[in-house]
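According to Swiss-Prot, the protein has these features:
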type	residues	note
DOMAIN	236-464	domain 'tr-type G'
BINDING	GLY245, HIS246, VAL247, ASP248, ALA249, GLY250, LYS251, SER252, ASN384, LYS385, MET386, ASP387, ALA428, TYR429	GTP binding site
MUTAGEN	SER571 to Ala	Reduced interaction with sup45/eRF1
MUTAGEN	ILE572 to Ala	Reduced interaction with sup45/eRF1
MUTAGEN	TYR577 to Ala	Reduced interaction with sup45/eRF1
Amino acid sequence: MASNQPNNGEQDEQLAKQTSKLSMSAKAPTFTPKAAPFIPSFQRPGFVPVNNIAGGYPYAQYTGQGQNSNSPHPTKSYQQYYQKPTGNTVDEDKSRVPDFSKKKSFVPPKPAIPKGKVLSLGGNTSAPKSTKPISISLGGTKAPTTTKPAAPAAQSKTETPAPKVTSESTKKETAAPPPQETPTKSADAELAKTPSAPAAALKKAAEAAEPATVTEDATDLQNEVDQELLKDMYGKEHVNIVFIGHVDAGKSTLGGNILFLTGMVDKRTMEKIEREAKEAGKESWYLSWALDSTSEEREKGKTVEVGRAYFETEHRRFSLLDAPGHKGYVTNMINGASQADIGVLVISARRGEFEAGFERGGQTREHAVLARTQGINHLVVVINKMDEPSVQWSEERYKECVDKLSMFLRRVAGYNSKTDVKYMPVSAYTGQNVKDRVDSSVCPWYQGPSLLEYLDSMTHLERKVNAPFIMPIASKYKDLGTILEGKIEAGSIKKNSNVLVMPINQTLEVTAIYDEADEEISSSICGDQVRLRVRGDDSDVQTGYVLTSTKNPVHATTRFIAQIAILELPSILTTGYSCVMHIHTAVEEVSFAKLLHKLDKTNRKSKKPPMFATKGMKIIAELETQTPVCMERFEDYQYMGRFTLRDQGTTVAVGKVVKILD
């Protein structure tokens, strides 16, 4: 009996007929027997992309495959590949087929107007300040931005974009087609007269667009840097002061009391020092022990080395240098004075002590002269010990001391009594008129400021911040490396920078900078008292050498011409005379090679060279040293061009460098 069920071939034909009558909607299930696996059209070989104005993928792609898009398949489904389609997305209602007939006819978008070319000079890629675009014509006259070029007749009516200009790195530009209308003249069009505009024309065009020139920017930046450098780490100006004067005038006592009154030495430490001084039988010296720290200085009551301390006022920071007042330590005093900006000349008003220090043999005169020759142009004269029973804040005694000092400082030392010198009475031991003004009941005749009040309100000092770096070496010692100490006379220094040691031409690297408070800092400027840790071959570096800029080193010479004023001389001075020269921190033996001229009171030179020189004369001479010494002309750098001559413990002359011969 034959089976009524159709065979496999007949079933396929029936299913095919049914399938052909199905509508192909968004969810219409389709099936083609023995069809190939589903492969999206864009993955088939030879696929050519066609712009789909409706966005997304066209639905007709499934009809050719004969597969249900929702059926499982080895390849990934359409939803997995296109979960976040780009461009226009299909409506979320998948059952609705998009009606493309309602879409407007597609019109290609107009090409965007080319943006103005921005020329970047000096690596600055930031946008120009002006919002007006800059157009540079490279093929003759420039087309105006408001006129559109006419399209060629062979092309469609759609607007043709302007030709593109290649980047500046290729250095090749395509000339723009000439416009039909006559353009307006501009500075940019006049600059571009050749097919390839020169670099100079491009640079001028960019400068015309930006009003601020490179030179102005550099000047403003330099001014900002200078202002930042002049602001110290605490926002206060740094000043170096040195206490000078005859032995036992009260320099160390005054310095110790300043440290206590400014809080640099706390009360507990001061009580400990006072207790130690009382046990040693020197109770009245306890304030000076804050600076005189060595056993020799405390035992003898005399300062030997230059004491160093640091204190602050409201507007300034101070490095205090306590110079020895004994005659045998004048060399140390010169070393301290060479690093100071302001000198404090301490005078004892006690009967007999003032006369001993000011008359012949005392150090008051010599210290005042040395301070002037070492570049201390402002002197504060402190009349100390006004509380002594022999004085008792006497106005008569105060004026007596001031009158004698003012005459000497004006005639011999060269200070102007009205502008360069300030006098004030104090009591270093009791602290009266040191920080706070003396009470009117104690001293009714003095109405001026106290010592610290005056130092804090002085006019600002001149600093050569922009000059090449110069720092004479005041001391050298080992502390986890080599430490070089001194005062920066010009310029500035930064950590990890290189410096040149003159006169030996040795390069060193600055690995660390420490200020007067022993704190490490990244940079320092002129006027600061610093310690530099250096790296390199420093075996030959010694005190008196100069750290300087590697690009602009100081001069080092063995022969120079100087103008000299003779102060004290036991005999006559002739050719071949030798003595010791103190210049900045260097100490070197020098000899007179030639006596060139004698100067009269008006500084007029004599026609014939003098045979000899005596006390009170001014001469011009040629001097020689055995080894090179760092120096500069006095008119160029005063602190590197002035010197002092000493012989047998006496200051015989002072001078300034006029000309460097080598």
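First residue shown is number 1, and so on along the chain.
Placement of Cβ uses the backbone N, Cα and C atoms for every residue, glycine included.
Where a substitution is noted, the model still shows the residue that was there originally.
Under DSSP, TYR577 (mutagenesis position) is assigned to coil, being neither helix nor strand in the three-state scheme. Cβ contacts within 10 Å of ALA249 (GTP binding site), excluding its own Cβ and spanning all protein chains shown: 29.
Within the model, the domain 'tr-type G' (236-464) carries an average pLDDT of 85. When the binding-site residues GLY245, ALA249, LYS251, MET386, ALA428 are ranked by how far their Cα is from the Cα of TYR577 (mutagenesis position), GLY245 comes first. The binding-site residues considered are VAL247, ALA428; of these, VAL247 has the fewest other C-beta atoms within 10 angstroms of its C-beta. Around GLY245 (GTP binding site), the C-beta neighbours below 8 angstroms that are at least 6 residues distant in the chain are LYS251, GLY325, LEU345, VAL346, ILE347, GLY357, GLN363, THR364, HIS367.
Long-range neighbours of ASN384 (GTP binding site) (same chain, six or more residues apart, CB within less than 8 Å of its CB): ALA249, GLY250, LEU254, VAL346, ILE347, SER348, ALA349, VAL426, SER427, ALA428. Note: the CA-CA distance between MET386 (GTP binding site) and SER571 (mutagenesis position) rounds to 40 Å. Note on MET386 (GTP binding site): other Cβ atoms within 10 Å of its Cβ, all shown chains, come to 27. Note on TYR577 (mutagenesis position): other Cβ atoms within 10 Å of its Cβ, all shown chains, come to 20. Rounded to a whole number, the distance between the Cα atoms of VAL247 (GTP binding site) and SER571 (mutagenesis position) is 28 Å. Under DSSP, LYS251 (GTP binding site) is assigned to a helix (H, G or I) in the three-state scheme.
Within 10 Å of the C-beta of ILE572 (mutagenesis position) there are 13 other C-beta atoms, taking all protein chains into account.
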